[in-house]
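Scroll down for the structure; my scribbles are underneath it.
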Amino acid sequence: MSSGSRPSSGGGGGGGGASGGAGGGAPGGGGGGIRGFFSKLRKPSDQPNGNQVQVGTRTFEAHELQKLIPQLEEAISRKDAQLRQQQTIVEGHIKRISELEGEVTTLQRECDKLRSVLEQKAQSAASPGGQPPSPSPRTDQLGNDLQQKAVLPADGVQRAKKIAVSAEPTNFENKPATLQHYNKTVGAKQMIRDAVQKNDFLKQLAKEQIIELVNCMYEMRARAGQWVIQEGEPGDRLFVVAEGELQVSREGALLGKMRAGTVMGELAILYNCTRTASVQALTDVQLWVLDRSVFQMITQRLGMERHSQLMNFLTKVSIFQNLSEDRISKMADVMDQDYYDGGHYIIRQGEKGDAFFVINSGQVKVTQQIEGETEPREIRVLNQGDFFGERALLGEEVRTANIIAQAPGVEVLTLDRESFGKLIGDLESLKKDYGDKERLAQVVREPPSPVKIVDDFREEFAQVTLKNVKRLATLGVGGFGRVELVCVNGDKAKTFALKALKKKHIVDTRQQEHIFAERNIMMETSTDWIVKLYKTFRDQKFVYMLLEVCLGGELWTTLRDRGHFDDYTARFYVACVLEGLEYLHRKNIVYRDLKPENCLLANTGYLKLVDFGFAKKLASGRKTWTFCGTPEYVSPEIILNKGHDQAADYWALGIYICELMLGRPPFQASDPMKTYTLILKGVDALEIPNRRIGKTATALVKKLCRDNPGERLGSGSGGVNDIRKHRWFMGFDWEGLRSRTLKPPILPKVSNPADVTNFDNYPPDNDVPPDEFSGWDEGF
């Protein structure tokens, strides 16, 4: 083909440049590759010859360029082949990466299972309170400067099981609290106060509590070289360094030094724990010391006195006369404390009002502007315990008098109409049903200790003894003992879970009362949302509980293996828990240990609550004070020992929602004390990632995790129904859940009554605990 035969495609008007632009390769001169070459083609504006094409600074004849087309097409073909080859290689690498990621995930799950087993096994040698071994260099909260930030797995998933902790139950409610004060110089008191105010946890205490804490600390001195704290020993004292220098070490490795003004050991005043580091005096040192029992007495006494005082004030208000003690108690919880200087108008006549006030200390003057008089007339003076503004809670908003604070000032407790409405509902409609007061009083009159056999199915186990029970496999281990899969009288077609608790461990941790409470509460319950207790046994080494078995395994294990749950899955498991909590709360029982580890999956895929070691039955309107629970789940009022009730379970429910959707609890750090500090900062300080948990679920969490227990969703007049009505549950089939017709999101694979594949594998237990003969378990 001649050059003249292709004028339209190769020559005329620079068309060759346009055609060649589809190809590649540079014939020298222009450089920059095929596209670079053709991008430079242009018709010279000063050349009359239309068959010439300029490339950069060079000019070519069109027929010369046409000769290059076959070469360019061949080059393009070679490049295409190379690209296809490279693409095949890349696709192979991508496939291999995907396979390796799957293998890594599988290995990670196996590592998680082994880690869970090892950590639970290690609990046997852990602290009396059941705290896990220290995961990273820290000093058992021996000094704030040595505390570290949370260290989470890269994917944000918490892979280790969470360990519950507990102090010994206190009985300060039933006996007067006698506190001994120790003399100190003004400088010593100021030094202790300054140290307390610098401590993230202790500075959260009320002013009165800090004053009492300072007064009750006693002096201790140690010489250079003396051990103040030794790793592994039980701890029950807090220290403030007054003079000298100490060093902190773990397993012989130096962690740091502490000097005057440092607080150490604050975790030990909350609950039973062993020291995870040693502290040795480098010089002669002076310390101020506070015992755990004294700290608990200080915090509990103030909380009890304040709550009792408020209850006394509120029961005297005429419009509250017919409210139950439980509702008045909730009102006391949500009242705010305010202070007004002398001369300040707390209320002005004629203005709209929506708050009720109780005078906590000081005086107020009541004046009223009478028509025809130039000056307001003084009506009366109100003192401590008096109240005013109660009609505003009924909607009568216009104030009819002035209320003026008297010098030097007045402290008042306030309740606004909105909070009152949420707690009580419409007062007029409430007056139509005062039966709750009588019903609740009946609950209080019931003796708390006798066990009720509520179901006929327990009768068939009346003659069963420990000799009739055969162990088949291990379902779980911990510092308390083990849980075994068992059958009775050799019948493997019907299996059970046998929980064996070490009596010596129970006595060492002073948990006898909790163990009996667990037995009594579980014997009184009969619902599909709670694991059934059939029978209890005891011998010289253990107390035993024969329980309903749930072979679907722990919800925590499923969560660990999946990483996190979507909205639909989480909603189902939250709804199951809510049904169980409602049942318990109707019986005035607070659960206090909600977490995925204590939620078991039945063969049907439905969830049941287990482990009632921290559950407690309360009298109506009353609180309990023992520090117990799982660090990541405890509420602020438990940490600060303000007294707690069922509202603590609503806080835990919010944390539970977060963990199911995020794969880890929202409050989490490298040590419990740091975790408690995060909790006390509040849920509003959290940055909850929205890629896994949406705005609606986040809103529910924040309503459940209010700092004030009385403000939490579920604590109001609507109770649990207020939670069910939240937008996150919109469209949820509650009737289907209760009738068990709603399909569960996950159906466990269980092949037979002895199938334990949904549980981790545990090694045999060769540790034989010593005998325990104190007799505390008589009647168990």
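For all residues, glycine too, the Cβ spot is worked out from N, Cα and C.
Model, not experiment: these values are computed from the prediction.
Quick look at what Swiss-Prot annotates:
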type     : residues                                                                       : note
MUTAGEN  : Lys162 to Asn                                                                  : Constitutively active. Undergoes autophosphorylation in vitro
MUTAGEN  : Thr276 to Ala                                                                  : Loss of nuclear translocation mediated by cGMP. Loss of nuclear translocation upon prolonged exposure to attractive odorants
MUTAGEN  : Gly362 to Arg                                                                  : Loss of body size, reduced locomotion in the presence of food, a pale intestine, increased intestinal fat storage, and a decreased propensity to form dauer larvae
DOMAIN   : 469-729                                                                        : domain 'Protein kinase'
BINDING  : Leu475, Gly476, Val477, Gly478, Gly479, Phe480, Gly481, Arg482, Val483, Lys499 : ATP binding site
MUTAGEN  : Ala497 to Thr                                                                  : No obvious phenotype. May cause partial loss of kinase activity
MUTAGEN  : Lys499 to Ala                                                                  : Loss of kinase activity
ACT_SITE : Asp593                                                                         : active site, proton acceptor
MUTAGEN  : Asp611 to Asn                                                                  : Loss of nuclear translocation upon prolonged exposure to attractive odorants
MUTAGEN  : Gly682 to Arg                                                                  : No obvious phenotype. May cause partial loss of kinase activity
DOMAIN   : 730-780                                                                        : domain 'AGC-kinase C-terminal'
Out of Leu475, Gly481, Val483, Asp593, the recorded positions in the record, which is closest to Gly362 (mutagenesis position) when you go by Cα distance?
-> Asp593
Check the domain 'Protein kinase' (469-729) for me and report the mean pLDDT.
-> 94
Counting Cβ neighbours within 10 Å across all chains shown, tell me which of the mutagenesis positions Lys162, Lys499 comes out on top.
-> Lys499
Taking DSSP H, G, I as helix and E, B as strand, the domain 'AGC-kinase C-terminal' (730-780) contains 6 helix, 0 strand, 45 coil
Nearest by Cα to Thr276 (mutagenesis position), of the recorded positions Leu475, Gly479, Gly481, Val483, Asp593, is Gly479
Residues that sit under 8 angstroms from Asp611 (mutagenesis position) by C-beta distance, when 6+ apart in the chain = Glu518, Asp593, Asn598
List nothing but the one residue from Leu475, Ala497 whose Cβ has the fewest other Cβ atoms within 10 Å; the candidates are the recorded positions.
-> Ala497
Tell me, which mutagenesis positions from Lys162, Ala497, Lys499, Gly682 are within 10 Å of Gly481 (ATP binding site) if we use the C-alpha atoms?
-> Lys499
Quick note, Gly682 (mutagenesis position): same-chain residues at least 6 apart with CB under 8 Å of its CB -> Pro636, Cys705, Asp707
Structural state of Gly481 (ATP binding site), classified by DSSP into three states = strand
Neighbouring CB atoms within 10 angstroms of the CB of Gly481 (ATP binding site), all protein chains considered, total 24
Tell me, if you would, which residue among Gly362, Gly479 (recorded positions) has the fewest other CB atoms within 10 Å in the structure shown?
-> Gly362
Please give the greatest C-alpha separation between any two of the ATP-binding residues Leu475, Gly476, Val477, Gly478, Gly479, Phe480, Gly481, Arg482, Val483, Lys499, in angstrom, as a whole number.
-> 14
Secondary structure at Leu475 (ATP binding site) (DSSP, helix/strand/coil)?
-> strand
